[in-house]
Amino acid sequence: MLKIKRVPTVVSNYQKDDGAEDPVGCGRNCLGACCLNGARLPLYACKNLVKSGEKLVISHEAIEPPVAFLESLVLGEWEDRFQRGLFRYDVTACETKVIPGKYGFVAQLNEGRHLKKRPTEFRVDKVLQSFDGSKFNFTKVGQEELLFQFEAGEDAQVQFFPCMPIDPENSPSVVAINVSPIEYGHVLLIPRVLDCLPQRIDHKSLLLAVHMAAEAANPYFRLGYNSLGAFATINHLHFQAYYLAMPFPLEKAPTKKITTTVSGVKISELLSYPVRSLLFEGGSSMQELSDTVSDCCVCLQNNNIPFNILISDCGRQIFLMPQCYAEKQALGEVSPEVLETQVNPAVWEISGHMVLKRKEDYEGASEDNAWRLLAEASLSEERFKEVTALAFEAIGCSNQEEDLEGTIVHQQNSSGNVNQKSNRTHGGPITNGTAAECLVLQ
């Protein structure tokens, strides 16, 4: 059994250290049976992309999209909780900078994110673990930390209900604040919260997250997922999401097409990036894209391979990043210099948003340091090929690279050999939010 000790991220004000005793009675307005009767939350029912038959097509109209209602709802409710003092610190006061270099890694100094918590022991060699109701889970959050219910509607129409009962017989998916935010608008999407699902990907839940990315209609709103063994803190199914008004380095990396599924989903490998990763995009519909990624994730879970997911570009791109940092840490194989930073490379860090806890690390942040840290999380080339072969077998695809002209795609104009680490090249801004530069729903 492999274990590591680390300081867990506090996502709720009701999250206690392991071993802390519960007070007599509930003492809070939670989602348990003691408090649920009469509970109400706004309900946002988004367009059902499956039932509406919407497909992914290219638009050439350079039209700035209007602010989506979901975006205004998320930020409005988040700001309300900020004004009510529900967050552990003011994330808007955290210093942030783009690290000089070709990749544009983003560094944030966040000294308050892990304060006043003891290191906790985590098992890191078992991706699938049973839900344990005795430990903190999202039924124990205070209702004031919940923003709204979110679901795919019955048709192609968006519906919003300002005050809807929470139905325990029909477990709702909810959006809640993360009280230790990384960025403005940092929230949690918790699918079917009352079903108490463990942290594992299933087709329905990933599609819900893709629906949310599409409905937000903002390329700077991304959703992320961490499996157990890849720095998930809570074993209760959830995704994270926030706004960052710049492209992630992961999104700018050049790619090489590997294969295309029968349903038209293109699968590519990232080149010249410190963590070996796959990019899924295209397909006949967003459900086809989501289901393809789900099939791969279920395969990785069943084979005990930790991974992270980034849902990008309004749900049109999904990055899958198998990783091994926690395993290497447990085996004593991570360099002491990297361990001293106390950075846990979860989905946001692997995507290029480095959340640093020490001022000296922030002031000395460099592209080489960021690369060195992230490279510790990457599978070896041989192991990555084994993992992709497993995943491709699960979706009935070959993992033989297609020998076609133009399969190496640069996200910006560049020169040099992308396969040589000494000549790292990558993309520039992938989008500025205009319909001319990204796939849009018609």
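Heads up, residue numbers simply count up from 1 along the chain you see.
Even glycines carry a Cβ here, placed using N, Cα and C.
Features of the protein shown, as given by Swiss-Prot:
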ACT_SITE  His238  active site, tele-GMP-histidine intermediate
MUTAGEN   Gly224 to Asp  In vtc2-2; loss of activity; dwarf
MUTAGEN   His238 to Asn  Strongly reduced activity
MUTAGEN   Ser290 to Phe  In vtc2-3; strongly reduced ascorbate levels
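Positions of the features from Swiss-Prot, shown on the structure.
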residue : record               : Cβ neighbours (10 Å)
Gly224  : mutagenesis position : 22
His238  : mutagenesis position : 25
Ser290  : mutagenesis position : 27
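On a Cα basis, His238 (mutagenesis position) lies 9 Å away from Gly224 (mutagenesis position). DSSP assigns His238 (mutagenesis position) to coil, not to a helix or a strand.
Put simply, Ser290 (mutagenesis position) is 16 Å from His238 (mutagenesis position) when counted between their Cα atoms.
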